[in-house]
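What follows is a single structure, written as structure tokens, with notes after it.
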Amino acid sequence: MDENEFDNQRENKAVARVIISFLKYEEYALKEIYNLRVKKWASISDRQKDMVPNYTKYLANLKAAIIENGKFFRSVAEYALQSISFEPGEIVQPNDLDMSKTCSLLTQVYREWSAEAISERNCLNSRLVPFLKTLSPPKADILIPGCGTGRLLVDLSRMGYNCEGNEFSYHMLLVSQYMLNAGLLQNQIIIYPFIHCFSHWKKIEDQLSPIKVPDIEAWSSNKGMGSMSICAGSFVDCYGRNQGTKISSHYTFSRRMQLSRAKAENSKDVVVTNFFIDTGSNILDYLDTIGHVLKPGGIWCNFGPLLYHFENDHGVETTYEVNPYSGFQDKINDYTPLMGLELSSDDIISIATNHLDFELIRRESGILCGYGRYAGPESCAMPGYMCHYWILKSNPTNES
């Protein structure tokens with residue numbers, strides 16, 4: 001089996017596992033969040049049941065909401081299966097982590113594609129859009145790593161920008177494919193994005209709020225505007241440097257990716273990182289990659305918290321360098337922790353300006369932004385994250 005065949009088989013197995021997790025959502029959610037609450041309700045005394053007379057109705061509504069969410073995920077899976085087929089050996093059953101990611105997609109779809117979450121999207125857009133309008137050329141090439149289910153791509157391409165998204169998660173990629181390409185009409189789908197969160201509610205009915213998505217028709221909204229595409233894979237692997245980065249779980253030595261990285265050099269006018277830079281186990285790889293992919297004089301716009309995804313992860317990986325002439329591994333580090341390098345915003349700005357030849361144009365801190373937060377007027381849900389916003393400009397004479 002050659003390198004490409006191996007990569008394709010591995011990718012097919014990963015995609016199959018995600019599609020099956022979509023198909024199993026209803027079964028999983030009924031088991032994990034509904035059946036257990038029914039059992040708890042059955043266990044209490046009749047006297048206590050009389051104290052909460054509406055709880056039986058609540059449980060029935062919770063079950064109905066799970067079933068509706070299941071319809072959404074089945075639609076996503078069925079759409080994906082129109083263009084993907086699998087060999088029997090590629091069918092892999094999802095694990096609990098896969099199912100948890102599937103459940104969390106409801107929050108992501110609500111955040112990106114509902115009218116109710118426009119205030120969350122505007123935390124970035126109200127800052128980014130006016131700045132982009134000052135740039136030349138007006139048809140800038142924009143890269144959005146960690147593009148999620150694709151809403152920011154749509155919004156910016158509608159303004160005339162040529163947008164390329166990058167996404168590592170197959171969960172996100174399959175949902176984005178559906179939201180962008182399935183010809184969905186405005187408010188065609190109803191989801192119940194809050195049913196996996198049982199805390200902080202003022203009224204129990206709010207947890208069962210139905211949300212209509214999408215609030216725009218993405219498939220028709222960018223006609224005659226800028227281009228839009230999505231590249232699947234690790235940001236560092238697809239766009240990073242070919243030298244000076246160690247091989248790891250997110251960076252490979254394959255010939256195909258080497259060519260991709262060479263092509264990416266100095267190719268973008270703007271990189272927009274939105275709730276992204278805290279997602280990697282080595283943020284310096286991200287910073288190097290941003291510097292590599294931007295054209296001289298290019299702009300890096302960042303928005304989001306620094307809630308490092310791996311700060312409490314005790315997992316390990318092997319990292320190493322590869323001799324470009326012999327192909328042998330060198331400087332091998334076994335059991336490299338995934339945690340570590342949780343840099344502050346001051347650290348990041350300092351590295352960018354002092355080592356990567358960026359100039360700081362604008363900076364804000366302490367911006368409160370929700371993340372899939374229920375938007376009701378009396379919401380007691382967690383308020384969200386304290387976010388950082390900055391704009392950095394690469395040196396116009398900089399050569400990667």
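Cβ from N, Cα, C; glycine included.
Lifted from Swiss-Prot, the feature list:
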- Q108, R111, G146, E167, F235, Y286: S-adenosyl-L-methionine binding site (BINDING)
- D278, H309, Y385: carnosine binding site (BINDING)
- A42 to E: In strain: SK1 (VARIANT)
- V154 to M: In strain: SK1 (VARIANT)
- E317 to D: In strain: SK1 (VARIANT)
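For the binding-site residues given as R111, H309, the lowest number of other CB atoms within 10 Å of the residue's CB is seen at H309. Rounded to a whole value, the Cα-Cα separation of Y286 (S-adenosyl-L-methionine binding site) and A42 (variant position) is 51 Å. Close to E317 (variant position) in the fold, though at least 6 residues off in sequence, lie S248, S249, S281, T336, L338, each with a CB less than 8 Å from its CB. Separating the Cα atoms of D278 (carnosine binding site) and G146 (S-adenosyl-L-methionine binding site) is a whole-number distance of 11 Å. Every protein chain considered, the tally of other Cβ atoms within 10 Å of the Cβ of D278 (carnosine binding site) stands at 20.
Fewest other C-beta atoms within 10 Å: among the binding-site residues F235, Y286, Y385, that description fits Y385.
Same-chain residues at least 6 positions away in sequence with a Cβ under 8 Å from that of G146 (S-adenosyl-L-methionine binding site) are, in sequence order, N166, E167, F168, F235, T273, N274, F275, F276, T279. When the alpha carbons of A42 (variant position) and Q108 (S-adenosyl-L-methionine binding site) are compared, the span between them is 33 angstrom.
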